[in-house]
Amino acid sequence: MSVADDDLGSLQGHIRRTLRSIHNLPYFRYTRGPTERADMSRALKEFIYRYLYFVISNSGENLPTLFNAHPKQKLSNPELTVFPDSLEDAVDIDKITSQQTIPFYKIDESRIGDVHKHTGRNCGRKFKIGEPLYRCHECGCDDTCVLCIHCFNPKDHVNHHVCTDICTEFTSGICDCGDEEAWNSPLHCKAEEQENDISEDPATNADIKEEDVWNDSVNIALVELVLAEVFDYFIDVFNQNIEPLPTIQKDITIKLREMTQQGKMYERAQFLNDLKYENDYMFDGTTTAKTSPSNSPEASPSLAKIDPENYTVIIYNDEYHNYSQATTALRQGVPDNVHIDLLTSRIDGEGRAMLKCSQDLSSVLGGFFAVQTNGLSATLTSWSEYLHQETCKYIILWITHCLNIPNSSFQTTFRNMMGKTLCSEYLNATECRDMTPVVEKYFSNKFDKNDPYRYIDLSILADGNQIPLGHHKILPESSTHSLSPLINDVETPTSRTYSNTRLQHILYFDNRYWKRLRKDIQNVIIPTLASSNLYKPIFCQQVVEIFNHITRSVAYMDREPQLTAIRECVVQLFTCPTNAKNIFENQSFLDIVWSIIDIFKEFCKVEGGVLIWQRVQKSNLTKSYSISFKQGLYTVETLLSKVHDPNIPLRPKEIISLLTLCKLFNGAWKIKRKEGEHVLHEDQNFISYLEYTTSIYSIIQTAEKVSEKSKDSIDSKLFLNAIRIISSFLGNRSLTYKLIYDSHEVIKFSVSHERVAFMNPLQTMLSFLIEKVSLKDAYEALEDCSDFLKISDFSLRSVVLCSQIDVGFWVRNGMSVLHQASYYKNNPELGSYSRDIHLNQLAILWERDDIPRIIYNILDRWELLDWFTGEVDYQHTVYEDKISFIIQQFIAFIYQILTERQYFKTFSSLKDRRMDQIKNSIIYNLYMKPLSYSKLLRSVPDYLTEDTTEFDEALEEVSVFVEPKGLADNGVFKLKASLYAKVDPLKLLNLENEFESSATIIKSHLAKDKDEIAKVVLIPQVSIKQLDKDALNLGAFTRNTVFAKVVYKLLQVCLDMEDSTFLNELLHLVHGIFRDDELINGKDSIPEAYLSKPICNLLLSIANAKSDVFSESIVRKADYLLEKMIMKKPNELFESLIASFGNQYVNDYKDKKLRQGVNLQETEKERKRRLAKKHQARLLAKFNNQQTKFMKEHESEFDEQDNDVDMVGEKVYESEDFTCALCQDSSSTDFFVIPAYHDHSPIFRPGNIFNPNEFMPMWDGFYNDDEKQAYIDDDVLEALKENGSCGSRKVFVSCNHHIHHNCFKRYVQKKRFSSNAFICPLCQTFSNCTLPLCQTSKANTGLSLDMFLESELSLDTLSRLFKPFTEENYRTINSIFSLMISQCQGFDKAVRKRANFSHKDVSLILSVHWANTISMLEIASRLEKPYSISFFRSREQKYKTLKNILVCIMLFTFVIGKPSMEFEPYPQQPDTVWNQNQLFQYIVRSALFSPVSLRQTVTEALTTFSRQFLRDFLQGLSDAEQVTKLYAKASKIGDVLKVSEQMLFALRTISDVRMEGLDSESIIYDLAYTFLLKSLLPTIRRCLVFIKVLHELVKDSENETLVINGHEVEEELEFEDTAEFVNKALKMITEKESLVDLLTTQESIVSHPYLENIPYEYCGIIKLIDLSKYLNTYVTQSKEIKLREERSQHMKNADNRLDFKICLTCGVKVHLRADRHEMTKHLNKNCFKPFGAFLMPNSSEVCLHLTQPPSNIFISAPYLNSHGEVGRNAMRRGDLTTLNLKRYEHLNRLWINNEIPGYISRVMGDEFRVTILSNGFLFAFNREPRPRRIPPTDEDDEDMEEGEDGFFTEGNDEMDVDDETGQAANLFGVGAEGIAGGGVRDFFQFFENFRNTLQPQGNGDDDAPQNPPPILQFLGPQFDGATIIRNTNPRNLDEDDSDDNDDSDEREIW
């Protein structure tokens, strides 16, 4: 059936009737219990979805274009129809409830990508939890511009700074792709590109035709009709839902309680009847209460008939009850669901929940009243109204579902019609029920008919269901000329026309929705409309119309104000330049600002005749006021940042509005100095003032940025008008004056005795404005300000206040004032302190007619005037003992007044100004010490680093980059040496650092050597370049007689008191004054005031002072200043000095200076001659230094060699010295043990003799093939799993620290370790066994290396190295070994269980593992150059370990006995390869346990292997084509060696192959020869390692080199040629002369199981996986890098998430799991089990994970950005991070040598001890790994947040991890975050906690599955399937994961 145009009306009626009468359906009509309610919800959802989809699809005709048949439906019952057949079928609720349908509206996963295409519109896709948000610094207009993973196209952002964030519940947003205003350059949407690729496929044409039906006018009309009806229905339902409104909710409860208590049942029934939802389809069956008299109590005594039926009690979420409070309150309400915790969780998650429901009203009333006694919000709601509200919820969910259908045509139509219906007028307003009469009837006390705001103040609609009048304010022209001390006169309109659209109604009802519905509505409406180019401006305009309503609602009438829609609206709408332009042009900005002012005004008071904001003092549990304040200020700042015309904020109405807002916080927070006792409780009220005033400063700075960017286009008259308004307001305040010297009026005020404020935003604003115009124009604008001191004095008070606090004068006010002062003074983002300096500079310039008055006013404000005038002496001022420190601050202030001139400079361009500021900031941040890029960037104010291009340019100009040297440090930037001279330690930029320490650092860089540091004189940085001409005389006040007197008195104080506290600064100030005078009056000028006041006399006294009085630097500075003064005016100066000190004193001084090379009375000609000689001497010294340097560099060439001592002949027979690491005793007779880590190794791989990739590549050092990425074949994956489980593949790793056995036992007992899990007491390396040792000595044994090679090598022979044992020794070592065997389970538990196993056979197992350890060393050395001898060099510790293991084996057989050679620990089996290195295993076994020479053993082994290899290789090539292809492939990789005639003959003797079709018959032998050499190489190298270990046992001296057959092995083998290496090595280790000789031998082959079917071992490079060259690739192109994946099958949206890890062992992408155990599960199931390394691309970290005991640490990923940074900082700004091979090689070295466990334990330190202890039986159920990050070398590396963690408790080696993942959250107070209380000792108090655990308890984690009884938690997962992880929020994972975490429902996705 098709719907024609004339049928739309009837369809509209059907929709309206169906929705509004849904309560009449029998299935929904009556109340039901909690379980039935859940079934009803599912049925209701399916009913809404089926019906609306059927209607919107033209009676189901177009459903096939939207959905496919659900696969379950076809499988379960093919008879069931896929889609509804008719309207009747669609609304057949019985069919739904009887489960005869399966939802057809499942979205086709194969087409899910289509939903991301957004041709012709913005994307607007809402980010999901776990998905990345991409920001491009170059492309985005600001930080709010983001792209989703589907739209982000890496091609658009090559070489750009692209950074990512992971979407969480708190960092969300929508994709801005397609929004041209959001991007600086056109972007090419990736989703659209994919669509274009698909559209070229002919198979898609049919789908495109099907989609076109949604462009049909009939279908468009249908969509519009359906959406209009559902939105109208939604509005109608929530218009009548006034019960949850905070304005009347309590009144309803009170009224119901009173009616109940007073027995007014009829009135109560009537009241409830009036409140409940009604429409035209209600009938009397739901209630019997009517207005007829027959229902009165008198007519019918039966109350049951009066009470309405079917009512519910609904509890709403709020933000001021915690979990326990809510649970207690719910219990009092006696809910019908016994699971209170589930109810509480639902309230928190959903936002509301039904407490109970009943047909009988009296059954629910008690609970309704009871739950509210504890303050919970509850409503008494009729069942029908609840049903309609649930219907509305599912309608919104249905719309959400529609927005995700992968049909682009449908999306376009649906979204357009959604915008149209929402933005259209709500025409049904008059037809629907008006709640105004109900409110007026029952709440008349709140409903004043004469109040025009009666509707908005109750948050209800006006008459006729219209948007009510808001509290708007209009600023008239008459109020734009000046700023009122209170509030400027404004007009309040009595009426206003609103659009009255559906959108406005839905937003107006925002405070009525519950939490989940509120979020869903916002997620449906805001992204959809904000992404529409057509409806976005309409949406914005309609939001602005009711901005006043929403803002007031948030402040006064919202239960959950943090959920307000206005926040997201501001971000999505007001950040759009077009919208912002419209807002300003329509003057809506004024309405927004006055709406915000209106709310602030509610909390203002009048102080000193001025209206200022005061802290909220009324109870506000929801924090709605704070949220409203912050949101309002953020809105203003956001709009100002998007101003297109910089004149707009300066227009009269706008500037008055902004100034009114700023004025409310001007000096709002005042503090007063406390005296007497210290405060017990510090005042924290300042926080709110600080917070909001900071926002005001941000608004001011935003306005300043806008004006700065478009300075040339601003009307200067607007600037001057603004200056006039502010100065008039600030300058006309009534202040008290006092008279100084009967002639100078200064302002009377005492900072230390009166209330004073830090922050004065208006003063800062005035400073900004004055900076933008010339001083002359600004001065003329001050026409209404007669005394600028009235303005500047408030800034001066702030400066003095900060200084008094800094010196400890306000100590009794507590620490909080110190933090406030620091925040205000040292915060460059505020810029307020420097602006205070600026205003005081202006006072000096503009009040220049009476400079003494200014100086007196400054002295008085600093409370130094009484001292200056002589009324009090120096030691009895108000500051008492802190006077010296306050003067130190005073001098710094005066110096800054004199030298800080940045606000008076004029630059040719904005960039020049910014570059000057950036360079200065960098210089002052780098001079103290070099900094990493991130630290430096954080140190520089944000407004200077918005464009990092400019920052980088300035950084390059002023600094030198120092590359990182270590493996964990960052690169740093160091200030250029030439720039240290430009650093002034008394400048504002150095405010945070002390003068003297800063000066010392600067001098140390300027001085040539340490002795010269004190002699360096720092030059004050004073400049008049680019200065406004009216500011040239800024320093004139310092040349005034009054100020000279101040300086004189201060110098005199220093001399009199012999106090140098402030003398350094004072002399620097004097120096600055002289420098400024020189710039203004010429180089030979000295201020007259400093001549009339004999400053020179005081300088001479300081210069000649004793060394214990003043420091050398002070004396040098005074001497320098005096010298400069004398040079300029010698006669006057000497006359003054002689008058004071006499001739002799002055002559002595002259002589001293002459000895220093300074003639104070020399002529100009003499001075030039002296300087020329000095220059000549300097050049000569320079040549001498160069000569000395040359000699040092070539010292070795000039030294003679005769002094060398030859030590070769000296023999050393003594054994190695053993010292116990614990007791430090080396003389004890106790046996020693060494700690060792004994576990599986991941390095053994099977080989393929026909794979040229294995044999042809050169061993040329560590490498990374970024083209290969991370693909690994299945054989490798299988080998990794086998390596982690097969007992024959274990190795040893040891730190080789010797410990007495008895000391070790005591250590283990004391630390509560076990012998198979402990950390080395010296280096904290994790160990799981000990190896007993004793000293060996070659003395008197006759043993030598040649003997081992030529005659006999066995353990019997080697045991002669032991000294004779006593019987006691035997017993002791025997017991040690017995204990070792027991604790280590024979070093292989499976072998130990064998029936014929005896303790003696342990030596066989140890020998296998020792051979593996040698193999590990050899494999690791393949990565280093030169490969031929790399295994010899830089491996002292490894050889020491090998020697110790061998000694242990020797000692074992010597004490316990020889093993049975009939016993085979790893017997040969047809399908089992125990050891890939079987050939070397044979060599070791024969060498140690057979009385034959080593050469004979090696010869037999290599001969057998070579023959087997050649036969298998040559016979395995079947035809010429195969050979040719193999040869070509091999030649492409490397050089195939040519066989010689001799070698060809030798090869043919073994296998003579004749093959037709070959170009050359020799190529098959060339291949065989080349591959054979590479196959022999590993075993030959291992034999050499074996020999070197033997050499270590019997060498004569420490430095003796390895010599075989008279050849020094390392020198002999050090070359690259493989063939020559093999031949020479074979000559050394076998009985043959070469490989040819080996192959042609006629000796019989030894028969041994190990030499039969020898497995081939991989002989290539073994390392961690190949990584992408750039780490960013994993983030920006994660979908293109096709890695194997491992995740839960329940995880949705996995392809779009960045919270994954990449296993560096096997290359699998491991997705985050809900239980956070993804790493452990991966290692145990699919990879190498014991340990692993995981790359976390999103955070640029590597997680090193140990399975047993479960532990994590985080280290920086081996990627560096261009600034040499690693880790999180490397990618923070989107920098390109490149793989650093050196660091990756270091990580690989840890992995390949089995050193990751030890590295983890060393990093964790003593905390690893807790990890070991908590891994026992008792602790197992409460263990999570301890995530720890490496402490960075750069101390400023930030964001050390806790990372991912895994968990595994191993009961036995075969135990499946799935059986061990259950645990209780925080059962013993120990979790992933560490030990409670932070100390390791606290862990051992867990027993107390455990006793409490057996008590029943509630679960405080609302989002996690609920706790079972604690004892069940303790007993593990077999008693409880829910796994609870502390601090895991399921909402931060995929939502589907939180439903089901049981591993039985999980599988690995590959």
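Cβ from N, Cα, C; glycine included.
What you are looking at is a predicted structure, and each value in this text was computed from that prediction instead of being measured.
In sequence order, H118, C123, C151, N153, C177, G178 are the residues near C189 (Zn(2+) 1 binding site), counting only same-chain partners six or more apart with C-beta under 8 A. A coil conformation is recorded for C189 (Zn(2+) 1 binding site) in the three-state DSSP classification, outside any helix or strand. Marked as Zn(2+) 1 binding site by Swiss-Prot: H118, C151, C177, C189.
Residues or ranges marked as Zn(2+) 3 binding site by Swiss-Prot on the basis of experimental evidence: C136, C139, H157, H160. C136 (Zn(2+) 3 binding site): 22 other CB atoms within 10 A of its CB, across all protein chains.
One entry in Swiss-Prot concerns the mutagenesis experiment H161 to A. Its note says: In DHHY mutant; abolished E3 ubiquitin protein ligase activity; when associated with A-933, A-1175 and A-1763. Under a cutoff of 8 A between CB atoms, and with a sequence separation of 6+ in the same chain, the neighbours of H161 (mutagenesis position) are C136, H137, E138, T948, R1773, G1774, D1775.
The number of other CB atoms found within 10 A of the CB of D952 (Zn(2+) 4 binding site), across every protein chain shown, is 15. If you look up Swiss-Prot, you'll see H161, D952, H1763, D1775 marked as Zn(2+) 4 binding site, on the strength of experimental evidence.
Under the heading of mutagenesis, Swiss-Prot lists D176 to N or E and annotates it as follows: Abolished ability to degrade proteins with type-1 N-degrons without affecting ability to degrade proteins with type-2 N-degrons. D176 (mutagenesis position) falls within neither a helix nor a strand when secondary structure is assigned with DSSP, and so counts as coil.
Annotation of the mutagenesis experiment V313 to I in Swiss-Prot: Abolished ability to degrade proteins with type-2 N-degrons without affecting ability to degrade proteins with type-1 N-degrons. Reduced to three states, the DSSP call for V313 (mutagenesis position) is strand.
Taking Cβ-Cβ distances under 8 Å and a sequence separation of 6 or more, the neighbours of D318 (mutagenesis position) in its chain are L376, S377, R559, E560, L621, T622. Here Swiss-Prot describes D318 to N as a published mutagenesis experiment; the accompanying note says: Abolished ability to degrade proteins with type-2 N-degrons without affecting ability to degrade proteins with type-1 N-degrons.
One mutagenesis experiment named in Swiss-Prot is H321 to Y, and its note says Abolished ability to degrade proteins with type-2 N-degrons without affecting ability to degrade proteins with type-1 N-degrons. Around H321 (mutagenesis position), taking its Cβ as the centre, 20 other Cβ atoms fall within 10 Å, counting all chains. H321 (mutagenesis position) falls outside any helix or strand according to DSSP and counts as coil.
While the structure shown retains the original residue, Swiss-Prot records the mutagenesis experiment Y933 to A with this note: In DHHY mutant; abolished E3 ubiquitin protein ligase activity; when associated with A-161, A-1175 and A-1763. Taken residue by residue with DSSP, Y933 (mutagenesis position) is part of a helix.
Here the residue is the original one, but Swiss-Prot notes a mutagenesis experiment at this spot, K1168 to S: Impairs interaction with UBC2, but does not affect degradation of N-end rule substrates.
A mutagenesis experiment is reported in Swiss-Prot for this position, F1183 to A, and the note states: In FQFH mutant; strongly reduced N-end rule-dependent protein degradation; when associated with A-1175, A-1186 and A-1190. Around F1183 (mutagenesis position), no same-chain residue at least 6 positions away in sequence has a Cβ under 8 Å from its Cβ.
A mutagenesis experiment is reported in Swiss-Prot for this position, F1190 to A, and the note states: In FQFH mutant; strongly reduced N-end rule-dependent protein degradation; when associated with A-1175, A-1183 and A-1186.
The note that Swiss-Prot attaches to the published mutagenesis C1220 to S is: No effect on interaction with UBC2, but inhibits degradation of N-end rule substrates. Using a 10 Å Cβ-Cβ cutoff, C1220 (mutagenesis position) registers 23 neighbours. C1220 (mutagenesis position) falls within neither a helix nor a strand when secondary structure is assigned with DSSP, and so counts as coil.
Contacts of C1303 (Zn(2+) 5 binding site) defined by a Cβ separation under 8 A and a same-chain sequence distance of 6+ are given as C1220, L1222, C1223, D1230, in order along the sequence. What Swiss-Prot records for C1220, C1223, H1300, C1303 is Zn(2+) 5 binding site, and it gives experimental evidence as the kind of evidence.
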Whole-number Å value for how far H1763 (Zn(2+) 4 binding site) lies from Y933 (mutagenesis position) (Cα to Cα): 6
Proximal residue to D952 (Zn(2+) 4 binding site) among recorded positions C139, D176, V313, H321 (C-alpha distance): C139
For H160 (Zn(2+) 3 binding site), the number of other Cβ atoms found within 10 Å of its own Cβ: 18
List of residues, in chain order, with Cβ under 8 A from that of H1763 (Zn(2+) 4 binding site) and at least 6 apart: S932, Y933, S934, F961, N970, G971, F973, D1775
Nonlocal residues around C139 (Zn(2+) 3 binding site), in sequence order (Cβ under 8 Å, 6 or more apart): C145, D156, H157, H160, W183, N184, S185, L187
Number of Cβ atoms other than its own within 10 Å, given for H118 (Zn(2+) 1 binding site): 24
Structural state of H157 (Zn(2+) 3 binding site), classified by DSSP into three states: helix
Sparsest-packed among the recorded positions, when each Cβ's other Cβ atoms within 10 Å are tallied, from H157, C177, V313: H157
Cβ-based neighbourhood (8 Å from the centroid) of the Zn(2+) 3 site, residues C136, C139, H157, H160 excluded: H137, E138, G140, D156, H161, V162, G1774
Cβ-based neighbourhood (8 Å from the centroid) of the Zn(2+) 1 site, residues H118, C151, C177, C189 excluded: H116, K117, N122, C123, L147, C148, H150, C175, G178, L187, K190, A191, E192
From recorded positions V313, H321, H1300, the one whose Cα lies nearest D176 (mutagenesis position): H321
H321 (mutagenesis position) and H1300 (Zn(2+) 5 binding site), Cα-Cα, nearest whole angstrom: 60
Entry from the binding-site residues list C151, C1223 having the most other CB atoms no farther than 10 A: C151
Other same-chain residues whose Cβ falls within 8 Å of the Cβ centroid of C1220, C1223, H1300, C1303, the recorded Zn(2+) 5 site, in sequence order: A1221, L1222, Q1224, D1225, S1228, D1230, I1299, N1302, F1304
Rounded distance in angstrom between the Cα atoms of V313 (mutagenesis position) and H321 (mutagenesis position): 18
Recorded positions (D176, D1775), the one with most neighbouring Cβ atoms at 10 Å: D176
Near-site residues: Zn(2+) 4, ref H161, D952, H1763, D1775, CB cutoff 8 A to centroid: Y933, T948, N1761, S1762, R1773, G1774
